[in-house]
Amino acid sequence: MKTFTDRWRQLEWDDIRLRINGKTAADVERALNAAHLSRDDLMALLSPAAADYLEPIAQRAQRLTRQRFGNTVSFYVPLYLSNLCANDCTYCGFSMSNRIKRKTLDEVDIQRECDAIRKLGFEHLLLVTGEHQAKVGMDYFRRHLPTIRRQFSSLQMEVQPLSQENYAELKTLGIDGVMVYQETYHEAIYAQHHLKGKKQDFFWRLETPDRLGRAGIDKIGLGALIGLSDNWRVDCYMVAEHLLWMQKHYWQSRYSVSFPRLRPCTGGVEPASVMDEKQLVQTICAFRLLAPEIELSLSTRESPWFRDHVIPLAINNVSAFSKTQPGGYADDHPELEQFSPHDARRPETVASALSAQGLQPVWKDWDSWLGRASQTR
């Protein structure tokens, strides 16, 4: 059975880098006038040459976003269930080598978090854990997902890569979507940053979206950790290749792309390639032109000013008031966090800022009486 690994083996990192850097102003203009972007068009929009065309790129991205999603922007919040991790990764605050306090939420803790989150108004929840199969694996999910699911309209997960059979079971437990980020698509650089644990297996992670697609998960999230490799443009292009593969082979699923830039954390590394804010806007808008129908998400890793200015252009899914540590909504203990969020504003403040720009914050776009995609497909 073919997976994205087959396509990945056809892609040469240095060749893609040279092709992107070789794009000209004429290539960018051609891409801007294309009804549907080709791979070459995307390379042009990710290239240094596109920097001078940021305004027309953003204008077209905004038009496409409004045509597809109207003025709506969906809100979600992450719920961190555990910071236990069996991996040693250079860039993550949860890494097993970091001497931080560890915590896994029990039934009482989870209910306190759910109560606190519901008071904030959120209905869409992203469940996050460190990667620890023994203590925060399927047994843990079987025990606690039913309780959480009853209280929220939509549940998504960002946990360790699992088997196709596990994902099929999670679907029956009420999971609507799974986010899995490759971190970097450069195999050698990936190995430099993943020193111990199951996460060292580059291809197990690379093929996770294929397993999600075969399991029939409704929404699949893709992305790279921008700045981990020495060329963010190539990594972002590889995310696009992964997206195109998934859309072709698992067309029944919906897709989401996120753009996390490397943020400070305990024991963390400095970015190997720096993407500035204009380049992040360029990349987000390029993805909107490539795939007008997908969800583009922007988290609290970015500053309030940046989010307020970029969300109206091409973003249709945002987090707010995120706590990146287990138990953070009921009891805020920053020493447990995975990374330090940049936008710490309360959700109503973020919503007001977007409403002032003519956007409509959406806290809930599904109800249990309608049935769930995870149950009816």
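Each position is counted from 1, following the chain as shown.
Glycine too: its Cβ is placed from the backbone N, Cα and C atoms.
In this structure the noted substitutions are not present, so the sites keep their original residues.
Residues within less than 8 Å, Cβ to Cβ, of Cys85 ([4Fe-4S] cluster binding site) and separated from it by at least 6 positions along the same chain comprise Cys92, Phe94, Ser95, Met96, Gly130, Glu131, His132, Gly197. Marked as [4Fe-4S] cluster binding site by Swiss-Prot on the basis of similarity to another entry: Cys85, Cys89, Cys92.
According to Swiss-Prot, the domain 'Radical SAM core' annotation covers 71-301, on the basis of sequence analysis.
DSSP gives Asp41 (mutagenesis position) a helix state. Under its mutagenesis annotations, Swiss-Prot gives Asp41 to Val the following note: No activity.
Sequence-distant contacts of Ala50 (mutagenesis position), defined by Cβ-Cβ distance under 8 angstroms and a gap of at least six in the same chain, are Lys23, Val28, Ala44, Ile57, Gln282, Ala286. Ala50 to Thr appears in Swiss-Prot as a mutagenesis experiment; the accompanying note says: No activity.
A helical conformation is recorded for Ala61 (mutagenesis position) in the three-state DSSP classification. Ala61 to Thr appears in Swiss-Prot as a mutagenesis experiment; the accompanying note says: No activity.
In the three-state DSSP reading, Cys89 ([4Fe-4S] cluster binding site) counts as strand.
Non-local contacts of Asp41 (mutagenesis position) by the CB criterion (under 8 A, 6+ apart in sequence, same chain) comprise Asp27, Arg30, Ala31, Ala34, Leu289, Leu290.
Per-residue confidence over the domain 'Radical SAM core' (71-301) averages 95 (mean pLDDT, predicted model).
Listed in chain order, the extra residues whose Cβ falls within 8 Å of the Cβ center of the [4Fe-4S] cluster site residues Cys85, Cys89, Cys92 are Asn87, Asp88, Tyr91, Gly93, Phe94, Ser95, Met96, Asn98, Gly130, Glu131, Lys199.
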